[in-house]
Structure formats: C-alpha cells, structure tokens
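S.K.: Okay, handing you the structure first.
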Amino acid sequence: MTLNMMLDNAVPEAIAGALTQQHPGLFFTMVEQASVAISLTDARANIIYANPAFCRQTGYSLAQLLNQNPRLLASSQTPREIYQEMWQTLLQRQPWRGQLINQRRDGGLYLVDIDITPVLNPQGELEHYLAMQRDISVSYTLEQRLRNHMTLMEAVLNNIPAAVVVVDEQDRVVMDNLAYKTFCADCGGKELLVELQVSPRKMGPGAEQILPVVVRGAVRWLSVTCWALPGVSEEASRYFVDSAPARTLMVIADCTQQRQQQEQGRLDRLKQQMTAGKLLAAIRESLDAALIQLNCPINMLAAARRLNGEGSGNVALDAAWREGEEAMARLQRCRPSLELESNAVWPLQPFFDDLYALYRTRFDDRARLQVDMASPHLVGFGQRTQLLACLSLWLDRTLALAAELPSVPLEIELYAEEDEGWLSLYLNDNVPLLQVRYAHSPDALNSPGKGMELRLIQTLVAYHRGAIELASRPQGGTSLVLRFPLFNTLTGGEQ
C-alpha cells in the first residue's frame, strides 16, 4: 500500500494498520525513543510497560516497574482530593489531565504534568490506561521565581512614595504603582500624564522636568524623570526576533514642599533686597534733605565773604565757610548708590506674581488687590527689585492708612499698559487723597521708609528717569501713576 492510498483512505485506523504492515516495529520504536515519559497499565492499574524516558524520570528500571501500581511513585505532597478527582474521571472512562507531585526511587520529589487516557477495546470494554507525563519541576520553579519577583517588585513599587509608571512608544500606560493610581484618583480619575501634558518621547533619557498640576483644587509641583527601558516582544510571531520598541520608565515625585520652601526662600531674599533698597533710598533722601538744609547757611557764608572781600582777613568767616564746604563734600560722599542691580528687561507678569506673593497674607476679606495688564506680553526695564520696592512702598502706605479707616473695605487696583515707549502703572484705591498726603506715622523713626513712602517713591522713580503723578479719583480715593521709560526709549531704539 502506498502513502497516496493511505491518504485517500484518511481513516486513523486504516493509516495505523497500513503503517504497522509496512513497518511492524514503527510504533514501538516511536514510543521507545520518545522524550515524553509513557507508561501503560492493565485495567487493574498494574504497570505492563514503561518507556526509557519514564524509567529515567522515575529512577526505576523496567523490571522494577512491571506489575507495580503507579502509586509506587505517589508522594504525600499531593492532596488526596486530587487522586479522588482523577479516579472519579477515569472510572467514567474519560481522560484526565492534571499535576501530581511524584517521588523518584532516590526519594527526590518532582512535579509532573500528566495525561491519563482510558484505552477501550472495540466492544467498549476497558483494557488499559495510557499515561504520558512531563517533568515540569524546572519550569514551575522558574514560573514561581518570576511570580515572586513580580510580587516583590509590585510590593516595592507600591511602597515607594513616588509615582512610578511605564509607558510604551505611544505613551500608553503599561504598568503603574499605587502612588500613580492615587494621583490619578486625586485628579478626578484623569490620567496624570495627560494632566501634566508631558511626553517621554519629547524628553531625553535622564531628563527631568518640574511641572505644576491641579490636585484636589490645589496646585502641586511634580518632578518628572524618564529612563529608557529595553523592550522584549511578547508576540509569538516575533519569537526569533528578540526585540521590541523601547518602553520608558517615568518616576514622578511630589516636590511641592521643596518648591514652596525654595519659593519662600526666594521671597525672603527678595524682601531683604527690597528692605535694603528702601533703607538706602531713605538714607539718600535724608542726606539730600540735610544737604539742602546745610546749603542755605553755606550760601549765606559765601555771600558774606564776597561782600567783605575774599582777602579781608576775616579768619572766622573763612574757616566757617571752609568747614561748611567740607561738610557738604562729606555728606555727598556718604550718599549711597541706588544701583543694587544692573538694568535689564524683564516680563511684567512674574513681576506682579512676586508682588502678590509678598502681600498675599496681608489681604483678607476687608482688603482686595486686583492686578490687570493691557497685554500679557508687557515688559519692564530697569532695576526690577527697585521698581518692586516702589509698589511695595505704596501698598505699605495704603494698607497702613486703610487700617485707620476700619469702616471702609480697602480696594486696590493695579493696572499696567505700554504707552509710546513708557510703561505706565496705575495704582487706584479708595483711600482719600488728603489722608494719603498729610497722614503722619508715629513709627517713622523706627522702620525704614515709614512715614516717608511718597518721598522714597519719588527718589526711586527719579533714579529710573521716570515720572510720578498723584491725583484724586472722581469717584473718591487716590490714583497714583508711575511711568517708567522702556529700553527703546532710553537707547533710541537700539537694543
């Protein structure tokens, strides 16, 4: 019989019979050389055959196995319920598959994945049990080791205070930890990476960004760091190609407290710089006032010398005049410079943000500060800290005067616009102008600039070649306008 005839009569029994006729020992040879452990028992479950793979697996020779019950291999590690389920299935003449912990001849235990099939004769009577089993101890050990590693890794990741997330090449989340899930829940169930508007593809390996995000109505600052992870394909079609698009590990840490501490430190340093600027301006203003007061008698002495003649020999008059001139020169040398920093161009929005941060705690339900700009792209020019000190002096003055009018809630409006090369700052409030001009502060001698805010503002504005205008508002209150030249105005358009 040819193979074509066998295929034409595609019946398993016919094919098996034909192969047996052509190759009488084929099936026996196949079973003998099979790498799978195969055993055959009679209907009473006594072993009547075992192939070499079975003997190698169990440690018993074929002679030792013949006429023995397979319970010879059983161990107490397999639960009794497993055997009961197995025999219940086999007695119903159904095949059974499961896992058993068997014992070798040397006492060693091993785990097998076993298939037992009842073999029936043509009359449907049970004649044999065919068992094929594979030792899966090594694969099970590796599987459990991997599971333990995954459990350990998940436990470690979930106990890390930072959020950890792995994304694929399309920025889809592949794995995340409990902290990341908590962040997403706090964001109203939205994906945290989407809220941060961050893409690892746009960040280089090891790159770090500090980004703000609104969590439960409050702004929090998160540090985002990325690392590339080598990928291994999970698709069966890429079994022989051990490569896959790289994934990205992202660690997201809450640095809000550190950010707040840094910001508070920066504001404290800014306060110190502003206080130093106010103090220098107060000293300069006081010395200028002293120079003006001293200049009058010195001019009178100079006039007297001219009337008497410079060579008249009036020693006392000449000595008084020289002492006065030297005193004037000493005072001039003592006048501090107001140049605490170099002139520069800076954006106005962060400037106003700093002003609001400095005075946020001083405004409550009875005091309101509103800041507006004609354009979000406005810039200022000059010494940023000194111009900030100008606004600070005015706010200090206004808040102090408003405290004397407890029945009137304070409202301050700050508006900025650019007007033909000048930056104009409009400060409007509801404090009467007369009180602003003539109010006296009892703390003028105890605090730098206290009680002389308007004069100090004039000094700082004049130093920046600016202009100041103080007027009463038609609807009541005071309007202070500060005008500062922009860079183009001072340089004739050259930058």
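Glycine too: its Cβ is placed from the backbone N, Cα and C atoms.
These figures come from a predicted structure and were not determined experimentally.
Not my notes, these are from Swiss-Prot:
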- 23-93: domain 'PAS 1' (DOMAIN)
- 94-148: domain 'PAC' (DOMAIN)
- 151-174: domain 'PAS 2' (DOMAIN)
- Cys184 to Ala: Almost no change in activity (MUTAGEN)
- Cys187 to Ala: Almost no change in activity (MUTAGEN)
- Met250 to Val: In strain: NG13 (VARIANT)
- Leu425 to Phe: In strain: NG13 (VARIANT)
- Arg465 to Ser: In strain: NG13 (VARIANT)
S.K.: To the nearest whole angstrom, what is the C-alpha distance linking Leu425 (variant position) and Cys187 (mutagenesis position)?
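M.R.: Cys187 (mutagenesis position) has its Cα 38 Å from the Cα of Leu425 (variant position).
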S.K.: What number of additional C-beta atoms lies within 10 angstroms of the C-beta atom of Met250 (variant position)?
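M.R.: I count 25 other Cβ atoms within 10 Å of it.
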S.K.: Provide, as an integer number of angstrom, the distance between the C-alpha atoms of Met250 (variant position) and Cys187 (mutagenesis position).
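M.R.: Met250 (variant position) to Cys187 (mutagenesis position), Cα-Cα distance: 18 Å.
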S.K.: Could you round the CA separation between Cys184 (mutagenesis position) and Arg465 (variant position) to a whole angstrom and send it over?
M.R.: 53
S.K.: Return the single residue from the recorded positions list (Cys184, Cys187, Leu425, Arg465) that has the minimum number of other CB atoms within 10 Å.
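M.R.: Relative to the other recorded positions in Cys184, Cys187, Leu425, Arg465, Arg465 has the fewest Cβ atoms within 10 Å.
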S.K.: If you average the pLDDT over the domain 'PAC' (94-148), what number do you get?
M.R.: 94
S.K.: Return only the integer: C-alpha distance in Å from Arg465 (variant position) to Cys187 (mutagenesis position).
M.R.: 49
S.K.: If you run through the domain 'PAS 2' (151-174) with DSSP, how many residues end up as helix, strand and coil?
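M.R.: When I sort the residues of the domain 'PAS 2' (151-174) into the three classes, I find 9 helix, 7 strand, 8 coil.
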S.K.: Could you check what DSSP calls Leu425 (variant position) once collapsed to helix, strand or coil?
M.R.: strand
